[in-house]
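Feature list (source: Swiss-Prot):
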{"type": "VARIANT", "residues": "Ala59 to Arg", "note": "In strain: Isolate PCV/688"}
{"type": "VARIANT", "residues": "Arg63 to Thr", "note": "In strain: Isolate PCV/688"}
{"type": "MUTAGEN", "residues": "Pro110 to Ala", "note": "Complete loss of virulence in host and increased replication in PK15 cell culture; when associated with S-191"}
{"type": "VARIANT", "residues": "Thr131 to Pro", "note": "In strain: Isolate PCV/688"}
{"type": "MUTAGEN", "residues": "Arg191 to Ser", "note": "Complete loss of virulence in host and increased replication in PK15 cell culture; when associated with A-110"}
Amino acid sequence: MTYPRRRYRRRRHRPRSHLGQILRRRPWLVHPRHRYRWRRKNGIFNTRLSRTFGYTVKATTVRTPSWAVDMMRFNIDDFVPPGGGTNKISIPFEYYRIRKVKVEFWPCSPITQGDRGVGSTAVILDDNFVTKATALTYDPYVNYSSRHTIPQPFSYHSRYFTPKPVLDSTIDYFQPNNKRTQLWLRLQTSRNVDHVGLGTAFENSIYDQDYNIRVTMYVQFREFNLKDPPLKP
């Protein structure tokens, strides 16, 4: 038995969003107590600040494996050009907070370089870095859960994380990753707060290993103020 062929195209349904599928499967999430409540973000300005600098792991003649250990802290002063006149800051805002930081390692060594190695980066949020050294006999970040390896010296490497402000060097805790409760810091005219951080350990080589490091900082500002000088410098 044969059926007559349809002479029209079936109407396709509108594609459903993934969020809609989740809510249909879990209707209790629609309850006002659990659903996402949109909040006004008036007066908050999102910016992206970047800087690039060179970094060199110096050559060594020692043939036993060793690692050059270093650290990276982030300060908004390094990303903002200096102000002029009586206004010491070039950004007319009163408060800021750093949402995210992206660190990119761009290798610059020649491809004909014969030595190879394996380095590490680890996210350190409590300012408890391993002491800086040029020839440590082991990789100090090898057992860190946040460790990512760097095939040296030709591979591109990047890290993306939420830095934490160093508000008190005598304490060993940091603020949680919560957007609603993240602290707003005052944009100072003299020196701003350091944020931590990224620990690095590069395996030494008989050649110099050159990198261009590009740091991109995602910052939020609030309380726009054009008064010169600021209200409370």
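Glycine too: its Cβ is placed from the backbone N, Cα and C atoms.
The shown structure was predicted, so the numbers you read here are calculated from the model rather than taken from an experiment.
Positions of Swiss-Prot features highlighted on the structure.
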residue : record               : contacts (Cβ under 8 Å, 6+ apart)
Ala59   : variant position     : Asn204, Ser205, Ile206, Tyr207, Asp208
Arg63   : variant position     : none
Pro110  : mutagenesis position : none
Thr131  : variant position     : Val69
Arg191  : mutagenesis position : Asp77
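According to its DSSP assignment, Ala59 (variant position) is coil.
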